Amino acid sequence: MSKGEELFTGVVPILVELDGDVNGHKFSVSGEGEGDATYGKLTLKFICTTGKLPVPWPTLVTTFSYGVQCFSRYPDHMKQHDFFKSAMPEGYVQERTIFFKDDGNYKTRAEVKFEGDTLVNRIELKGIDFKEDGNILGHKLEYNYNSHNVYIMADKQKNGIKVNFKIRHNIEDGSVQLADHYQQNTPIGDGPVLLPDNHYLSTQSALSKDPNEKRDHMVLLEFVTAAGITHGMDELYK
């Protein structure tokens, strides 16, 4: 067990803070909840603290919760491939570019680390080149979320990982908005981290609303499990 992994043996409180600017529409979001890496479970509630969110909530899910991939459940035979926990408590910087097909892009930079007993994800998001009447700024996405696989590989030069995946957002007219994600994670501290063999995270997310919440918000339940490296096949993945 890495030193960082020891911090995730029970339920851990999570705080998420995001400052965003999409096509000049500025906004802030604050999220709170908890994670349980034993089950790969996240329960979070996000509130737009600046009024109405200028983009659809589902477009921010990967920035919020795929940002705290340290809560992914890694099976025993894969624990030596868990970069995310091994970088704790100092944490990691997570940088991402998200390309929305036939529309604009988000660039995000997050610092994910422990502050006391709380796992904090602080994010800056900049969005450019979005069409004002497109699926994103035109709010044409359904309020739901599909399951996805997130592909991880080691980046030995930067002592971190590279991650890529494609998200399918459901549109109200029955079509799909694709979003390509390119992600880089590098440790903040200078201690040893685990550099993984290629594998993936399987994610299931459910969005809901709090009937008692008057502010613009999103409630998220998510399960994340690492997979792709099987027992006794280590040689194939070297």
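For all residues, glycine too, the Cβ spot is worked out from N, Cα and C.
The noted changes are left out; the structure has the residues it started with.
Note that this is a predicted model, so its numbers are computed, not measured.
Listed in Swiss-Prot is the mutagenesis experiment Phe64 to Met, annotated as follows: In RSGFP4; increases fluorescence and shifts the major exitation peak to 489-490 nm; when associated with G-65 and L-69. Neighbour count (other Cβ atoms within 10 Å of the Cβ, all protein chains): 24 for Phe64 (mutagenesis position).
Spatially close to Gln69 (mutagenesis position) yet at least six residues away along the chain are Phe84, Val150, Leu201, Val224, judged by Cβ distances under 8 angstroms. The mutagenesis experiment Gln69 to Leu is recorded by Swiss-Prot, whose note states: In RSGFP4; increases fluorescence and shifts the major exitation peak to 489-490 nm; when associated with M-64 and G-65.
Quoted from Swiss-Prot, the note on the mutagenesis of Ile167 to Thr is: In P11; increases fluorescence at 475 nm excitation and at warmer temperatures such as 37 degrees Celsius. In Esmerald; leads to brighter fluorescence; when associated with T-65; A-72; K-149 and T-153. In VisGreen; leads to brighter fluorescence; when associated with L-64; T-65; A-72 and K-149. Reduced to three states, the DSSP call for Ile167 (mutagenesis position) is strand.
Residues within less than 8 Å, Cβ to Cβ, of Ala206 (mutagenesis position) and separated from it by at least 6 positions along the same chain comprise Tyr145, Leu220, Leu221, Glu222. One mutagenesis experiment named in Swiss-Prot is Ala206 to Lys, and its note says Abolishes the tendency to dimerize and leads to monomeric fluorescent proteins.
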Local backbone state of Ala206 (mutagenesis position), from DSSP in three classes: strand
Neighbour count (Cβ, 10 Å) for Ile167 (mutagenesis position): 22
Distance, Ile167 (mutagenesis position) to Phe64 (mutagenesis position) (CA atoms, angstrom): 14
